[in-house]
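Peer 1: Pasting a structure below so you can have a look.
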Amino acid sequence: MGSDRSCVLSVFQTILKLVIFVAIFGAAISSRLFAVIKFESIIHEFDPWFNYRATKYLVNNSFYKFLNWFDDRTWYPLGRVTGGTLYPGLMTTSAFIWHALRNWLGLPIDIRNVCVLFAPLFSGVTAWATYEFTKEIKDASAGLLAAGFIAIVPGYISRSVAGSYDNEAIAITLLMVTFMFWIKAQKTGSIMHATCAALFYFYMVSAWGGYVFITNLIPLHVFLLILMGRYSSKLYSAYTTWYAIGTVASMQIPFVGFLPIRSNDHMAALGVFGLIQIVAFGDFVKGQISTAKFKVIMMVSLFLILVLGVVGLSALTYMGLIAPWTGRFYSLWDTNYAKIHIPIIASVSEHQPVSWPAFFFDTHFLIWLFPAGVFLLFLDLKDEHVFVIAYSVLCSYFAGVMVRLMLTLTPVICVSAAVALSKIFDIYLDFKTSDRKYAIKPAALLAKLIVSGSFIFYLYLFVFHSTWVTRTAYSSPSVVLPSQTPDGKLALIDDFREAYYWLRMNSDEDSKVAAWWDYGYQIGGMADRTTLVDNNTWNNTHIAIVGKAMASPEEKSYEILKEHDVDYVLVIFGGLIGFGGDDINKFLWMIRISEGIWPEEIKERDFYTAEGEYRVDARASETMRNSLLYKMSYKDFPQLFNGGQATDRVRQQMITPLDVPPLDYFDEVFTSENWMVRIYQLKKDDAQGRTLRDVGELTRSSTKTRRSIKRPELGLRV
């Protein structure tokens, strides 16, 4: 009878877990569809447009052609060896899904919809992987909580909403699956689990440059266990299998190549691999000789190996056989390094330090359950707990110095918070007791009800907060911006697509477009036109050329752009409707990057006022007002307002017609409805041999043209 009841209870628990997990999977997907419901099925932001373009190339061509793809429509005139400079995991996975749906199941689905819905689908897989990982750390109840947290937590949703077709859409899934198999392998010594961890590590390497995090975290875990005296044959078989298979497999990715054995980023893994061989040998020798001799041999051996390792690594790095640390790595330890030495890295908003409120905004009450969970793991310090603690400490620091690394911190916050909350529920939701003194005291029951009820209420607030943040903050595609009319109605600002469509329909197919690198992928993806620079940022000098053109006087800019066969110049201007992400706000980064290459020609100080202010009104410096970007941004802007005095709603400064010098070398050919995107065409040389400035002055003196300008009806800022 008892066994039957136990069997029925076990079946019921299994069914209940399945139902809960189906609900979690549904919540993970549905919460990421706000962008499609509010806007449409569209690729978001910047990098996803390149990934989408590359995926289309893959499905229209063979995988061989994809790996050997040379793109002559980017980085003109240099081009880009695209197939050998990208992580193909995202594109190949999408192409496989598209092929399976279209050719195996006969569904006439477009590749764009596969790309748009890719991230929500894999978020469900992430929830499963987090469940399995947390179950290895504590138990199934903690695993379900962790899965529920990761399914809707804003810190992960920010990079996995529908349309966010970026590498992180699949990378966090692979991160958690790799860690799950690693913990299983470390606990059991299973070569199969270690092999699975290595294969998913290879998959991770193919999908995201952040694979280096795994490359260093797993060796750190092994190193800490060795220092704690917890070496075992299980640990040896798990790590050596993972490292050997994972390293060889990762070297098959063209973009990675020999980096695992020739880069400082990977040397920790190699060093721990060598160390664990020595420890294994020492463990064998320990049984053959006396303890005193063993200690002497081990101390001498470790000292010699440490010295030889440091000297060898330094020598190989000096000789160029091992690549030094990258600029992004240095910027993690010195937050001013990139700003001083590599401004192109510092100019990326994702590389800025995170503000403290962002931790609560992205994780809600999980952020204060997080340290409690880590503390509980310290109390019961198992080998797998050491991994979570190391993960927590490292990512807590890294997320504090770089915004984008909040994404890697979020999973361990969910895991640790689930451990803490599960422990609380284990105690306060257990209403069965054999102790009579608790049974006769209603205060104990009341305490349990209050504590458990409070945390259930916090869970409700967490769901409410996560839904609100997802809907309002993380579901905008950035190429279409939501705003409001003066009467409060929703208005969609579609200037980006309007401008790119104009370029696509009104310019020659081989036209070259100069714009700041932020918009290169979008121009290539939506306008299908050749660009000088894009978001790949592999050539700092080429980016500096565009920055120099924007910062130079008009005549000099014209010559620079003409040398590079540019036909059109595209600038983003937000002064009319209050869009703060425009080129004027990014202008100082353009100046700093170009100053790093041409310090004698471009000086940041020249763009400030005598008082050291960055201004765009009548008090702006002459260098600022004569720069090409200033002229293109503010051309005809004051004439929009009665009396000729316009207010830049981003900088909150007054602009008059006298503040804006005329343009003589460029023709305005397009300005979007809300003046966010402005496109100019380089003028042809004068047929009579006159300079374009002389022609412009003659035209202004002989005629006075009036332009009919319509102001948009948007009354609120973006």
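Including glycine, each Cβ sits where the backbone N, Cα and C put it.
Every residue here is the original one, so none of the noted swaps is modelled.
For reference, Swiss-Prot lists these features for the protein:
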- Asp47 to Ala: Lethal; impairs the catalytic activity (MUTAGEN)
- Asp47, Asp166, Glu168: Mn(2+) binding site (BINDING)
- Arg159 to Ala: Temperature sensitive and staurosporine sensitive (MUTAGEN)
- Ser160 to Ala: Temperature sensitive and staurosporine sensitive (MUTAGEN)
- Gly163 to Arg: Temperature sensitive and staurosporine sensitive (MUTAGEN)
- Asp166 to Ala: Lethal; impairs the catalytic activity (MUTAGEN)
- Glu168 to Gln: Lethal; impairs the catalytic activity (MUTAGEN)
- Trp208 to Ala: Lethal; abolishes interaction with OST1 and WBP1 (MUTAGEN)
- Val393 to Ile: Staurosporine sensitive (MUTAGEN)
- Arg404 to Ala: Lethal; abolishes interaction with OST1 and WBP1 (MUTAGEN)
- Arg404, Tyr521: dolichyl diphosphooligosaccharide binding site (BINDING)
- Trp516 to Ala: Temperature-sensitive (MUTAGEN)
- Gly520 to Asp: Temperature-sensitive (MUTAGEN)
- Lys586 to Ala: Temperature sensitive (MUTAGEN)
Peer 1: Starting from the Cα of Ser160 (mutagenesis position), work out which of the mutagenesis positions (Asp47, Asp166, Glu168, Val393) are within 10 Å.
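Peer 2: Qualifying among Asp47, Asp166, Glu168, Val393: Asp166, Glu168.
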Peer 1: What are the other residues, in sequence order, whose C-beta lies within 8 angstroms of the center of the C-beta atoms of Asp47, Asp166, Glu168 at the Mn(2+) site?
Peer 2: Glu45, Pro48, Asn51, Arg159, Ser164, Tyr165, Asn167, Ala169
Peer 1: Checking the mutagenesis positions Asp47, Val393, Arg404, which are within 10 Å of Trp208 (mutagenesis position) at the Cα level?
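Peer 2: So the list is empty; none.
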Peer 1: Fewest neighbouring Cβ atoms within 10 Å: which of the mutagenesis positions Asp47, Glu168?
Peer 2: Asp47
Peer 1: Closest to Val393 (mutagenesis position): which of the mutagenesis positions Asp47, Asp166, Glu168, Gly520, Lys586, going by Cα position?
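Peer 2: Comparing Cα positions, the candidate nearest Val393 (mutagenesis position) turns out to be Glu168.
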Peer 1: What's the number of neighbouring CB atoms sitting within 10 A of the CB on Trp208 (mutagenesis position)?
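Peer 2: The Cβ of Trp208 (mutagenesis position) has 23 Cβ neighbours within 10 Å.
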Peer 1: Within 10 Å of the Cβ of Val393 (mutagenesis position), how many other Cβ atoms can be counted across all chains shown?
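Peer 2: A 10 Å sphere around the Cβ of Val393 (mutagenesis position) contains 13 other Cβ atoms.
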Peer 1: What does DSSP call Arg404 (mutagenesis position) in the simple three-state scheme?
Peer 2: helix
Peer 1: Quick one: of the recorded positions Arg159, Arg404, Trp516, Tyr521, which has its CA closest to the CA of Glu168 (mutagenesis position)?
Peer 2: Arg159
Peer 1: Between C-alpha atoms, which of these recorded positions comes nearest to Asp166 (mutagenesis position): Gly520, Tyr521, Lys586?
Peer 2: Tyr521
Peer 1: How big is the gap, in Å, between the Cα of Arg404 (mutagenesis position) and that of Gly163 (mutagenesis position), rounded to a whole number?
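Peer 2: Arg404 (mutagenesis position) and Gly163 (mutagenesis position) have their Cα atoms 18 Å apart.
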Peer 1: If you measure Asp47 (mutagenesis position) to Gly163 (mutagenesis position) at Cα, how many Å is it?
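Peer 2: Cα-Cα, rounded: 11 Å.
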